[in-house]
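K.L.:
OK, Swiss-Prot features for this one:
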MUTAGEN   T3 to W  Moderate increase in anthelmintic, insecticidal and cytotoxic activities. Gain of activity in causing an increase in intracellular calcium concentration on neuronal cell line but no change on epithelial cell lines
MUTAGEN   E5 to D  In (swap)Nc3b; No or weak change in anthelmintic, insecticidal, cytotoxic and hemolytic activities, and no change in intracellular calcium concentration on neuronal and epithelial cell lines; when associated with P-19; E-20; I-21; and I-30
MUTAGEN   L19 to P  No or weak change in anthelmintic, insecticidal, cytotoxic and hemolytic activities, and no change in intracellular calcium concentration on neuronal and epithelial cell lines; when associated with D-5; E-20; I-21; and I-30
MUTAGEN   G20 to E  No or weak change in anthelmintic, insecticidal, cytotoxic and hemolytic activities, and no change in intracellular calcium concentration on neuronal and epithelial cell lines; when associated with D-5; P-19; I-21; and I-30
MUTAGEN   M21 to I  In (swap)Nc3b; No or weak change in anthelmintic, insecticidal, cytotoxic and hemolytic activities, and no change in intracellular calcium concentration on neuronal and epithelial cell lines; when associated with D-5; P-19; E-20; and I-30
MUTAGEN   S23 to R  Moderate increase in anthelmintic, and insecticidal activities. Gain of activity in causing an increase in intracellular calcium concentration on neuronal cell line but no change on epithelial cell lines
MUTAGEN   L30 to I  In (swap)Nc3b; No or weak change in anthelmintic, insecticidal, cytotoxic and hemolytic activities, and no change in intracellular calcium concentration on neuronal and epithelial cell lines; when associated with D-5; P-19; E-20; and I-21
Amino acid sequence: AGTKEWLNKAKDFIKEKGLGMLSAAANAALN
């Protein structure tokens, strides 16, 4: 259970960072 919780947290973290990188790329493309 502990490992599953850690994996879920890691997935959420990567998802948030991925969205941030997409936003940064979109802003760079628009500028």
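Even glycines carry a Cβ here, placed using N, Cα and C.
For all the noted positions, this structure keeps the original residue and models no substitution.
In the displayed structure, how are the listed features positioned relative to their neighbours?
P.N.:
For T3 (mutagenesis position), other Cβ atoms within 10 Å of its Cβ number 7. Under the DSSP three-state reduction, T3 (mutagenesis position) is assigned to helix.
Residues within less than 8 Å, Cβ to Cβ, of E5 (mutagenesis position) and separated from it by at least 6 positions along the same chain comprise none.
In the three-state DSSP reading, L19 (mutagenesis position) counts as helix.
Cβ neighbours of G20 (mutagenesis position) (same chain, under 8 Å, six or more residues apart in sequence): none.
Note: M21 (mutagenesis position) has no non-local neighbours, i.e. no same-chain residues 6+ apart with C-beta under 8 A of its own C-beta.
Within the same chain, no residue at least 6 positions away in sequence has its Cβ under 8 Å from that of S23 (mutagenesis position).
In the shown protein chains, 6 other C-beta atoms lie within 10 A of the C-beta of L30 (mutagenesis position).
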K.L.:
List the Cα distance (Å, whole number) between T3 (mutagenesis position) and L19 (mutagenesis position).
P.N.:
24
